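K.L.:
I have a structure I would like to understand better, so I am pasting it below and will then ask my questions one at a time.
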Amino acid sequence: MSVAQNTFPLSELMISLTTALDMTEGQPPEHCIRCCWIGMHIGMQLELSEPELHDLFFTLLLKDAGCSSNAARICELYATDDLTFKRRYKTVGTSLSSVINFIVKNTGSEQSWTERILTTIDILKNGNDYAQELIQTRCTRGADVARELRFSEAVAQGIHSLDEHWNGQGRPEQRKGEAIPLFSRIALLAQVFDVFQMEHSIEEALQEIMARSGVWFDPKLVEVVEQLVENPRFLSGLKATDISQRVMNLPPAQAHLPLDDAYLECIVTAFGKIVDAKSPYTAGHSERVAVYTDLIARQLAISDADRIWLRRAALLHDIGKLGVSNAILDKPGKLDEAEWRAVQAHAAYTEQILYKLSPFKTLARMAGAHHEKLDGTGYPRGVNGDEISLMTRIITTADIFDALSAERPYRAAMPIDKALAIMEENLHTAIDPECFAALKKALNLLPDEYTQLPHSSDKT
């Protein structure tokens, strides 16, 4: 297995990974990148220092790093599709009537009319507490991700205070005015401007931020945006099809910060946690699949260098699930045809996301094919065994084992021996026999934290 060397800049990796963050917010592609374009031009107009522009750059790209952590709770509280809910919520006006109208229209879409009325009443009664909880969860997790990615505390705080408002009526801490970190003020302004210019027009986006000046936004920053929209180069860049490259050409992105293996591992692990945070039923899934993958690979005498990259592919194999609604992922009953197609799409999303990352181009197909089957009945391409690499077969075996042995929305965790028995029934069709044999041997070598998996003989 040949992979690219770690000579690419940190900015390239982060820009590419924003595709996944856009998905989890239900936003059009390149939302975070456009926000970075907008926010960086604000920062340059303010003549921020080089270190400040560097931190602002990554605050803007990673502003949504914690958003997967409240997806399941949104579905639970509002009984609706989290992706659609999040996308529509960002276009709600500031008036009470706009908020109430949004709640009535978007609550209970997965329920009967009677249940919907009861849920809506609950939201109208307790919505303030729920909103605080959801934003607190997202902000705290987003800041933690920034720290895990080794960014400065200024970046972490910029993400944590994204939803604070100039008038002190924001969340999670009701900070007011200049007590709100500058990076947060810029990021929220850039976010709202992009959402409205994509949904409507530049003119309407400008009207919206001007209407919120002194309420949501720092008036001085709004004035900067008013000046920017008079700049043809700013507007053409915002609408350009190559905006990713244009953002890559900004000064902070040009600072060459090569990644060593330890830092790359840190980044991959952090994004694996972002994926797993989307559902309570996927908590720890990516890490466990990576552990099982590595143990199987050891049994098959895969080289140390290839095992490192194989483990990274395993950590990110489900990153495409950020683009699937929790209303589907956490559904306790049988999926209908449309829902099943949505679930299947996650494998293709994984490949698309990873292919954008220079070091992962070779791994993209490998990770995205983890639901292919040897008999050709898998997805996304329906290829047969001859076209499925050994590396993919290893990840597939690890993924199936964890899917069976972990708790699911529709059943409790399955004992190891029962999971292995089911897997054995699917040898030569879905599961590679050599990989399965390696898994059985590898289970005796599990790290201590994985030795508590249930067995049929265990008392319940």
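Here the Cβ of each residue, glycine as well, is placed from N, Cα and C on the backbone.
Don't expect the noted substitutions in this model, because it carries the original residues.
Swiss-Prot lists Lys321 with the feature active site, proton donor. Among the features that Swiss-Prot reports, divalent metal cation 2 binding site is placed at Asp318, His346, His370, His371, with the record citing a curator's inference. Look at Swiss-Prot and you will find 28-189 tagged as domain 'HD'. Feature annotation from Swiss-Prot assigns domain 'HD-GYP' to 260-455. Here the residue is the original one, but Swiss-Prot notes a mutagenesis experiment at this spot, Leu13 to Asp or His: Large decrease in enzymatic activity. The annotation that Swiss-Prot gives for the mutagenesis experiment Leu17 to His, Lys or Thr reads: Large decrease in enzymatic activity. Leu21 to Asp or His appears in Swiss-Prot as a published mutagenesis result, with the remark: Large decrease in enzymatic activity. What Swiss-Prot says about the mutagenesis result for Lys321 to Ala, Cys, Asp, Asn, Arg, Ser, Thr or Val is this: Almost loss of activity.
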K.L.:
Give the sequence-ordered set of same-chain residues, not counting Asp318, His346, His370, His371, with Cβ within 8 Å of the centre of the Cβ atoms defining the divalent metal cation 2 site.
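P.N.:
Everything else in range on the chain: His317, Gly320, Lys321, Ala347, Thr350, Ala367, Gly368, Asp399.
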K.L.:
In terms of Cα spacing, which of the mutagenesis positions Leu13, Leu21, Lys321 are within 10 angstroms of His346 (divalent metal cation 2 binding site)?
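P.N.:
Matched mutagenesis positions: Lys321, sequence order.
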K.L.:
Measuring CA to CA, name the entry from the binding-site residues Asp318, His370, His371 that ends up nearest Leu17 (mutagenesis position).
P.N.:
Asp318
K.L.:
So which of the binding-site residues is most packed in, judged by how many other Cβ atoms lie within 10 Å of its Cβ, out of His346, His370, His371?
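P.N.:
It comes out as His370.
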K.L.:
Counting Cβ atoms within 10 Å of each candidate's own Cβ, which of the mutagenesis positions Leu13, Leu17, Leu21, Lys321 comes out highest?
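P.N.:
Result of the Cβ crowding comparison: Lys321.
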K.L.:
Applying a 10 Å Cβ distance cut-off over all chains shown, what neighbour count does Asp318 (divalent metal cation 2 binding site) have?
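P.N.:
Other Cβ atoms within 10 Å of Asp318 (divalent metal cation 2 binding site): 24.
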K.L.:
C-alpha of His371 (divalent metal cation 2 binding site) to C-alpha of Leu13 (mutagenesis position): distance in Å?
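P.N.:
Taking the Cα atoms only, His371 (divalent metal cation 2 binding site) lies 25 Å from Leu13 (mutagenesis position).
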K.L.:
Looking only at the domain 'HD' (28-189), report the model's average pLDDT.
P.N.:
96
K.L.:
Rounded to a whole number, how many Å is the Cα of His370 (divalent metal cation 2 binding site) away from the Cα of Lys321 (mutagenesis position)?
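P.N.:
Approximately 13 Å lies between the Cα of His370 (divalent metal cation 2 binding site) and that of Lys321 (mutagenesis position).
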K.L.:
Could you state the whole-number distance in Å separating the C-alpha atoms of Leu21 (mutagenesis position) and Lys321 (mutagenesis position)?
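P.N.:
Just about 11 Å between their Cα atoms.
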